[in-house]
Structures are given as C-alpha cells and as structure tokens.
Amino acid sequence: MVDPQLDGPQLAALAAVVELGSFDAAAERLHVTPSAVSQRIKSLEQQVGQVLVVREKPCRATTAGIPLLRLAAQTALLESEALAEMGGNASLKRTRITIAVNADSMATWFSAVFDGLGDVLLDVRIEDQDHSARLLREGVAMGAVTTERNPVPGCRVHPLGEMRYLPVASRPFVQRHLSDGFTAAAAAKAPSLAWNRDDGLQDMLVRKAFRRAITRPTHFVPTTEGFTAAARAGLGWGMFPEKLAASPLADGSFVRVCDIHLDVPLYWQCWKLDSPIIARITDTVRAAASGLYRGQQRRRRPG
C-alpha cells in the first residue's frame, strides 16, 4: 500500500527539475548534488508507483507528475505565507508567483496589476489566451488570464469582461488587396497576420464574416511590436485590440478592413486556496480589467 505522506524535499526536487529542465540545474537551485536530486525523484516515483518525470532535455512532467507539481507549488506558497505571518528573517524572502497572461492583455490593461505588488516576485508567462490555462493544469502558474470559462480542477473562475478586436490594415494594403471590399474572394488572396499558429482570431473573423473557413496566406509575427510594425508596413491585415488600434485608426495609419468586430470573453482562473496573496492578486487583476467590455458577457459566479 502506498504511504499517503509525501515528502516535502522530494516534491521540491520534482518542481525544480521540471521548472529548470535538468537535474543539474535543480541541484544548483536546491544546494544539493545532482545524485541527491535523482534519488529524491526516484524515491517519490517509487512511493506513488508511477513515473513522474520524462528524462529528456528539457525534463518535463508526466501526466502523473502534474498533480504533484501543483501540490508542490501550492505547498511552497502556503509555507512562504505562514513564515511571513510568523515574522522574523524568514519573512524577508519574497514569494514568487507565476502568472500566465496573453500578450494583448499585457499590452493594454494587465500592466496595472503590477501596482502594489512590490512585495512579491512575479514570473509572468506570455501565452495565447486560448492556451494559458494549460499552465494552471500543469501546476506551473497560480493564475491565468484565459478564455476558458470552465474551471480548471482546483481553481476558481472570475469573469473579467470582453476584449474587443478590430480587423485593420494599412491604407495602401487595403487599396492593393481589398479595393473591392472584404469579399470571400479577396480574403482568400489577401495576406493576413497571426501571432503564431495558435492564434485563431483571424480565422474567427473570417468565419463570422463568411460563415465558413477560408484558406489564405498568413504571416506569423509573435510580438506586439512586430505585429504592429508588420501591419503598418502593409504585410497583411490582422486583429488588433480596440485600445491598440485606436490611435493608428485616428491618424489614418490603419483603416478598418470591415465593420465586423470580435468580442473575446476573458476570465481569471486561480488556485482555490485560502491565500492572502492569491486573494490580493485576484482583486488587483479584476480591478485592472474594469475597463473591458461587460455588456455581452454571460455572468457566472466564481467556481
């Protein structure tokens, strides 16, 4: 029978190996030898009866290891808060919090979250909003801005509002490729822009406009600055947050490709823990998102 008591140092070793990608790096973080890290992982695997780490470069957690990663991260957070509450030198060590957020939110409203969080160490991961919840499932992030309204196991969900996206391009691009309007035939030939291969916003706009998918040439530009520069240079049309598109539309650098827009619901998912830090970050995120559209989003109570 498996002993239900899990060893803290073994969980810490698992978390360090997966976060840093190797046993050597984990050993350096934990101030032990690589063989000691290996032994801790082996002992934990023997205890639970399953392989927890895929020993590749970089190392990654198996499906069985993911719940233990989440446990390790949550245990470390609660331990840090308990030590801080006790006071003394231990309270001087700031807690590290990992958050996943999409680039468009970071470029528009999320930076306001940083105000008043100087007592924590933030590890912000930029992820597409349709995929950021993956880091919650893997136990990497304690919170994520996501389009997923169904709670990840062990998490609460808070609706934030809707981010409005507009299809825009440079005026010369529209004159060259869309002179007769944003028709299905023109959309099939006019290059579009996408953040990466996970970015489905342009596909959503096309389906909304024509009620079907249309294959088209696409440039992939995975930074906010690069995406904007590509649109200004006339490489393609793309979906921009209304806030980012407002100034270029006002000065004539951008024009609307069509009158259709997309409202993308965003949610804040975070660990379901009685944690002052999580509560404070959640309140800060919700306040920062107060400028998002709220009219069309379905209301739901936090999970």
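Yeah, the Cβs are placed from backbone N, Cα and C, and that goes for glycine too.
Annotated domain 'HTH lysR-type' per Swiss-Prot: 6-62, in sequence order, evidence recorded as sequence analysis. According to Swiss-Prot, the mutagenesis experiment K42 to E carries the following note: Leads to dissociation into monomers. For the mutagenesis experiment R60 to E, the note given by Swiss-Prot reads: Leads to dissociation into monomers. For the published mutagenesis L71 to W, Swiss-Prot gives the following note: Leads to dissociation into monomers.
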By DSSP, what is the split of the domain 'HTH lysR-type' (6-62) into helix, strand and coil residues?
36 helix, 4 strand, 17 coil
Between L71 (mutagenesis position) and K42 (mutagenesis position), how many Å separate their Cα atoms?
18
R60 (mutagenesis position) and K42 (mutagenesis position), Cα-Cα, nearest whole angstrom:
15
Chain-internal residues near R60 (mutagenesis position), provided their CB is under 8 angstroms and they sit 6+ positions away:
V18, G21, V53, V54
Is L71 (mutagenesis position) helix, strand or coil when read with DSSP?
helix
